[in-house]
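Only one structure is covered here, and it is reproduced in the block below.
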Amino acid sequence: MASVPTQRDEKEKKNDELATAILKDKKRPNRLIIDQSDNDDNSMVMLSQAKMDELGLFRGDSVILKGKKRRETVSIVLNADNCPNDKIKMNKVVRNNLRSRLGDVVSISSAQLEYGKRVHVLPIDDTIEGLTGNLFDVFLRPYFTDAYRPVHKGDIFTVQAAMRTVEFKVVETDPAPACIVAPDTVIHYEGDPIKREEEEEALNEVGYDDLGGVRKQLAQIKEMVELPLRHPQLFKAIGVKPPRGILLFGPPGTGKTLIARAVANETGAFFFLINGPEIMSKMSGESESNLRKAFAECEKNSPAILFIDEIDAIAPKREKAHGEVEKRIVSQLLTLMDGLKTRAHVVVIAATNRPNSIDGALRRFGRFDREIDIGIPDAVGRLEILRIHTKNMKLGEDVDLEQVANECHGFVGADLASLCSEAAIQQIREKMELIDLEDDTIDAEVLNSLAVTMENFRFAMGKSSPSALREAVVETPNTTWSDIGGLQNVKRELQELVQYPVEHPEKYLKFGMQPSRGVLFYGPPGCGKTLLAKAIANECQANFISIKGPELLTMWFGESEANVRDVFDKARAAAPCVLFFDELDSIAKARGGSVGDAGGAADRVINQVLTEMDGMNAKKNVFIIGATNRPDIIDPAVLRPGRLDQLIYIPLPDEASRLQIFKASLRKTPLSADLDLNFLAKNTVGFSGADLTEICQRACKLAIRESIEREIRQEKERQDRSARGEELMEDELADPVPEITRAHFEEAMKFARRSVTDNDIRKYEMFAQTLQQSRGFGNNFKFPGEAPSAGQPVGGNGGSGGNDDDDLYN
């Protein structure tokens, strides 16, 4: 039966919609979608006749167009029969002036423009290289004569004449900001040409379109910033003061600074940037003075946004600040934030990745009113970011950005930008044989053949890792199931534990249950516990953090627990993530029995581990795998359901598993046809996986030794023969030891030894049997009456999912 949405679900959905309501485009008749124009004239836009009638426009009217980033331009409107009602046709020049693309939405309204007295235009430098003759006579006069073209300050227009295309920029108009160039308008063109770089910089200003994966946060910021700056009367009408400050916090690379720049560009507000450390000065009182000047500048140019980057550098907690300067700066910032005139139209945005190190007084209401967490994006957010970064890239047909987004767990915006860059560089490397560094130019054919492929992205993903985990030893291992011989039941159990929640989350949602997130491997040393953890992390494409128990312990009080917290925080940031505790018994010993433990550090560490495993913090997709060969000394609280609830015994391999281990170890090794691996497996009873691998390594070493000795002998014989002038035989040039033979294994078996004694095995068996008995009902529990026919119970025991005997070594 499908689950019925509850009243609570409906309420949550409504709240979500309200939270992002500000982002929804309001439908208005004058908002139209941009389409490609058939007309190449820079001053013309086309509408359907019906739309012109609806908006009260006539053919030849001047209109003002508003695009992205508060950009405006003016044009003449014409009717076109082939233009749909909801579209507006314009050429590339007009689109660039509006900072818009095909498919974007622009608004159009009638404009009452005056004839201009003066217009000042300047050419772009790279379009007039090598030009001789008068620019005015050749280009500008024919372009403007009798055309009555409307122009807007800041616009760029192109003029074609004398087999050349020249770009001009409108620097100034009188009256400003737009006018019509009439026959008596004076056109000035004196001055240095405008540099292309400066123009490109202006074109590449960031806007809301360049932000991905922060939809909800962007809605909050627009509420807090755009509403007070654009419509302060809203707050006045409802009787509250508009917010003054926003604190953006989150890991490095999530886009905090980018958001602030985009808001400034889109609102058209004055933007003043303070980089935290820059205002510090060695002169007494100068640092505070710099802050005061910044606030005064913003108030003078309101509406304004004051952005303080890395605020933790200038506003640390006063009780922890070492110098007097920091304390004075914090006090100055507090008074300035309070002293901002209520309707001064100045919003302060601050960014930090260490919100807890900022002075508490700054974080109260009335200073930084709202704290917005710019977190690590999910798969949908990552796809948005990838689309933004690849919009100007040439991509091959096989590139599946959705798949790339799904596999880049834990990546922030900066990591994804680096990934795209690395993939593009790899594509260039592949074409390197066609490129000569000494040449001044590169063939157009080579340039056209460049396209980033999925293979390039795969290569880049192999090299990149989430920045949140750079300092932790995080690797996606390259161990696969084929590297592990035997243990089929254990593999299945692990797949259900880790792969299912990552790959089929909807199934858990359907049955309304949280997946189990912890597993403990126990068993004799050398049976593949660590190898299994690596394989599962690789198979489900999760990040993998390996923690060696003793590494967490330090001599400083409280530092060991902080290390545990940091590790779990990093794992949560890079979810889905497998946290692997090797030698768990070193940090999870039963509490209260630590003899000679200074200050009870080991007990505090285990307490921290327990709260992190099953604490108040939502674990997200963090899976904990512990491995130990001393399960008897581990604290029972760690092994309860909800923490490490799946206890899996990794026994010594049976005969079939030993054969699999031999095959896995020797799968890349040339073997002679008469080598009987079945016989080897039959005669290595009681050997662990590590012991069997060691036998293979020793046989390989013996083969290498024999090969080198024979080569030296043959080389000597060859030299003797050539000295006597005799010819070399064909067979003497062949490889002396082409494969590993029975003799090598017979020799290796002389040195083979068991690393696990019968006594050790008995201990593990007893522990496993104790667990079996503590399971209570075993296979005897049944409901009264007939069992439902929907399916038989799977796997009687909870350990390895097979028969009871599978749990133990026979």
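Cβ coordinates are placed from backbone N, Cα and C, and glycine is handled just like the others.
Original residues only.
Marked as ATP 1 binding site by Swiss-Prot: PRO252, GLY253, THR254, GLY255, LYS256, THR257, LEU258, ASN353, HIS389. In this structure, THR254 (ATP 1 binding site) belongs to neither helix nor strand by DSSP; it is coil. Within 10 Å of the C-beta of THR254 (ATP 1 binding site) there are 28 other C-beta atoms, taking all protein chains into account.
The feature ATP 2 binding site is assigned by Swiss-Prot to GLY526, CYS527, GLY528, LYS529, THR530, LEU531, with similarity to another entry given as support. The number of other Cβ atoms within 10 Å of the Cβ belonging to LEU531 (ATP 2 binding site), over all protein chains shown, comes to 21. LEU531 (ATP 2 binding site) falls within a helix when secondary structure is assigned with DSSP.
A mutagenesis experiment is reported in Swiss-Prot for this position, LYS256 to Ala, and the note states: Loss of catalytic activity without affecting oligomerization; when associated with A-529. In sequence order, LEU248, PHE249, GLY250, ASP309, ALA351, THR352, ASN353, ILE374 are the residues of the chain that are 6 or more apart from LYS256 (mutagenesis position) and have a CB within less than 8 Å of its CB.
Quoted from Swiss-Prot for the published mutagenesis LYS529 to Ala: Loss of catalytic activity without affecting oligomerization; when associated with A-256. Taking a C-beta cut-off of under 8 Å and a sequence gap of six or more, LYS529 (mutagenesis position) has these contacts in its own chain: PHE521, TYR522, GLY523, ALA627, ILE650.
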Neighbour tally for HIS389 (ATP 1 binding site), based on other Cβ positions within 10 Å of its Cβ: 20
Lowest local Cβ density among CYS527, THR530, which the record lists as binding-site residues, within 10 Å: THR530
Those residues of the chain, 6+ apart, with a Cβ under 8 Å from that of GLY528 (ATP 2 binding site): ILE484, LEU487, ILE650, GLY689
Length of the line joining the Cα atoms of THR254 (ATP 1 binding site) and THR530 (ATP 2 binding site), in Å: 33
Proximal residue to GLY526 (ATP 2 binding site) among binding-site residues PRO252, LEU258, HIS389 (C-alpha distance): PRO252
Which same-chain residues, if any, lie at least 6 apart from LEU258 (ATP 1 binding site) yet have Cβ under 8 Å of it: VAL206, ASP210, LEU211, GLY413
Length of the line joining the Cα atoms of THR530 (ATP 2 binding site) and PRO252 (ATP 1 binding site), in Å: 32
PRO252 (ATP 1 binding site) CB neighbourhood, other CB atoms within 10 A: 12
